[in-house]
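See structure below.
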Amino acid sequence: MRVDELRVDERIKSTLKERGIESFYPPQAEALKSGILEGKNALISIPTASGKTLIAEIAMVHRILTQGGKAVYIVPLKALAEEKFQEFQDWEKIGLRVAMATGDYDSKDEWLGKYDIIIATAEKFDSLLRHGSSWIKDVKILVADEIHLIGSRDRGATLEVILAHMLGKAQIIGLSATIGNPEELAEWLNAELIVSDWRPVKLRRGVFYQGFVTWEDGSIDRFSSWEELVYDAIRKKKGALIFVNMRRKAERVALELSKKVKSLLTKPEIRALNELADSLEENPTNEKLAKAIRGGVAFHHAGLGRDERVLVEENFRKGIIKAVVATPTLSAGINTPAFRVIIRDIWRYSDFGMERIPIIEVHQMLGRAGRPKYDEVGEGIIVSTSDDPREVMNHYIFGKPEKLFSQLSNESNLRSQVLALIATFGYSTVEEILKFISNTFYAYQRKDTYSLEEKIRNILYFLLENEFIEISLEDKIRPLSLGIRTAKLYIDPYTAKMFKDKMEEVVKDPNPIGIFHLISLTPDITPFNYSKREFERLEEEYYEFKDRLYFDDPYISGYDPYLERKFFRAFKTALVLLAWINEVPEGEIVEKYSVEPGDIYRIVETAEWLVYSLKEIAKVLGAYEIVDYLETLRVRVKYGIREELIPLMQLPLVGRRRARALYNSGFRSIEDISQARPEELLKIEGIGVKTVEAIFKFLGKNVKISEKPRKSTLDYFLKS
């Protein structure tokens, strides 16, 4: 099917042609003929890189241009939202406005009403539904990317509830990797089902075992080791993507591979890699990353900072980095294809010990093999060490992906959603709640809601007992102020209960370590883990701070290993946050507490939200005397600063280090800086021309500074 055959606005056709698209892949053509341009719901289950997103783009833009209204594109990750935001910019050329919404769950974000296409994470859109944002009534089409994540234990319920709310109110398009029960999901959504295994680049799959790769067609190739699979790809001027099961392993394997890979590179390639390595900020994780990059290999995992993850992804796509060793986070929708994908580990650690990686995840990883426009064939290879290679082949290569199951019955998910139905959607009886539940994927799969009804009644009792709701003699449910605020804050009611229970102690002795320990014990945060080696030091620090904590010694009721671990994981997290707000350099925090930069940012983002939520719950409970203290602490958490730097944080391009440099140089307020001359600020370490120009523009003064080298620097001395 050619673009010219498409019965859509000419502006859509011209935009596609500007991208170099003249015709559609077979599954794209099938989807576009299925009725989605006429408003039918659709579930599109096709392989990675087969053009799922483009189908959704055309449907969204066509709907907006023909019927008005808005389109919402739901993604699972902030990084994916950023990627799609960049991709969708093309549509601004024809007059559509594109926006991205992630984070800040306590806002209606009415500004989004000015936009036509809104990209949001599932959690963000769920929070907007709870806040009753006025523009949501104008949403005519909703796309759920990675819809198979409805089966995710952590986040599936959120996506399911969004879809249940929007069914019948907007056209729904689900984009999915291959799943085991697409018919079931499509029937629930009342959607046309498009399933295909067609790929733009042929995928050749095999299993490596004891020096041989056995391909799915029965042919065999010899390789001396699994590492040789990487070196062979690089000799062919191709890239390799290796998946392992742990972060530390990703780092170790990347460093080991880089030693050999470097010998396969040209001098210009090594020069480009050295420049890349030199651009990284200094911290212990980045030191390892820089060392690996100098040898042409990088590692990628959630512990890396955002800038480092983007740097690795972009330079791997460009071919500067030759191989990437990653944990499966990289397979979650981010666009990083490679000629050869190697799955080094098919087992991973879980809460229940070692378990096999699901088939659906392995298929997603293997699906990254083959770069459209560059490769005629992509190769996906599973490394089998102790497992029977024939069984691995049958299970993963020829096996059918697992069925998806609703996660709505998970108690934490259900608790939050039941309160939201009462507090923000006006449901006032058990029957009304059950009627909503009857429209969910859970009810569709189970065919009855009896087992869920008992859980819902238990949740209602919990909400009643803890003053989130009240129930009249006529069994009418009414939300109380605590329930309404909790639902809109987008926190677990159990978190709000913990805040309520400890509020008196917080008011009596407000202190950072106590508050950080409290929020780190809530179900809304995943605290840092610790090793046996760290435990002794954590115990020592605990005795230093125990009088400032709001929770008793975990051993007070006898030894319980689960409670001990929970308590000290929260305590370690509190120590990291305390170091962060006391301006301890990131590298020192990484080294002292054995954490990664990406994890620090994740914890900081969540902690800021929970301190804000604690402040809001304090208002509801009338504890106004600590509101200002908590707001100050929230700002300190956000920026990682001591209190005296807060006034300087409103300056553009000024983070924690530049603010400290300004303060230590005598510029302690906005007024001090407004009276300074540009050359005075330029003398301060870390303050460059762009920063000074931005600061003065913020102050309403236009200053242009010619970029001259600073004569005091060693760099200038060496060049002169």
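A Cβ is built for glycine as well, from the same backbone N, Cα and C atoms used for every other residue.
Original residues throughout; no substitutions modelled.
According to Swiss-Prot, the features are:
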- SER23, GLN28, ILE46, PRO47, THR48, ALA49, SER50, GLY51, LYS52, THR53: ATP binding site (BINDING)
- 33-197: domain 'Helicase ATP-binding' (DOMAIN)
- LYS52 to Ala: No ATPase activity (MUTAGEN)
- ASP145 to Ala: No ATPase activity (MUTAGEN)
- GLU146 to Ala: No ATPase activity (MUTAGEN)
- 229-422: domain 'Helicase C-terminal' (DOMAIN)
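For the recorded positions SER23, ILE46, THR48, SER50, LYS52, a Cα-Cα cutoff of 10 angstroms around ASP145 (mutagenesis position) retains LYS52. Annotated pair ILE46 (ATP binding site) and LYS52 (mutagenesis position), C-alpha to C-alpha distance, rounded: 7 Å. The 10 Å shell around the Cβ of SER23 (ATP binding site) contains 12 further Cβ atoms across the protein chains shown. Rounded to a whole number, the distance between the Cα atoms of THR48 (ATP binding site) and GLU146 (mutagenesis position) is 11 Å.
Taking every pair among SER23, GLN28, ILE46, PRO47, THR48, ALA49, SER50, GLY51, LYS52, THR53, the residues recorded as binding ATP, the greatest CA to CA distance is 18 Å. Sequence-distant contacts of SER50 (ATP binding site), defined as residues of its own chain at least six apart whose C-beta falls under 8 angstroms from its C-beta, comprise TYR25, PRO27, GLN28, SER196, TRP198, ARG199, PRO200. Between LYS52 (mutagenesis position) and SER23 (ATP binding site), the C-alpha separation comes to 14 Å. Cβ neighbour count for LYS52 (mutagenesis position) (all protein chains, 10 Å cutoff from its Cβ): 25.
Long-range Cβ contacts of THR48 (ATP binding site) within its own chain (separation 6+, distance under 8 Å): ALA177, PRO337, GLN364, GLY367, ARG368. Classification of SER23 (ATP binding site) by DSSP places it within a strand.
Using a 10 Å Cβ-Cβ cutoff, ASP145 (mutagenesis position) registers 23 neighbours. Cβ neighbour count for GLU146 (mutagenesis position): 22 (other Cβ atoms within 10 Å of its Cβ, all protein chains included).
Across the residues of the domain 'Helicase ATP-binding' (33-197), the predicted structure has a mean pLDDT of 95.
Secondary structure from DSSP puts LYS52 (mutagenesis position) in a helix.
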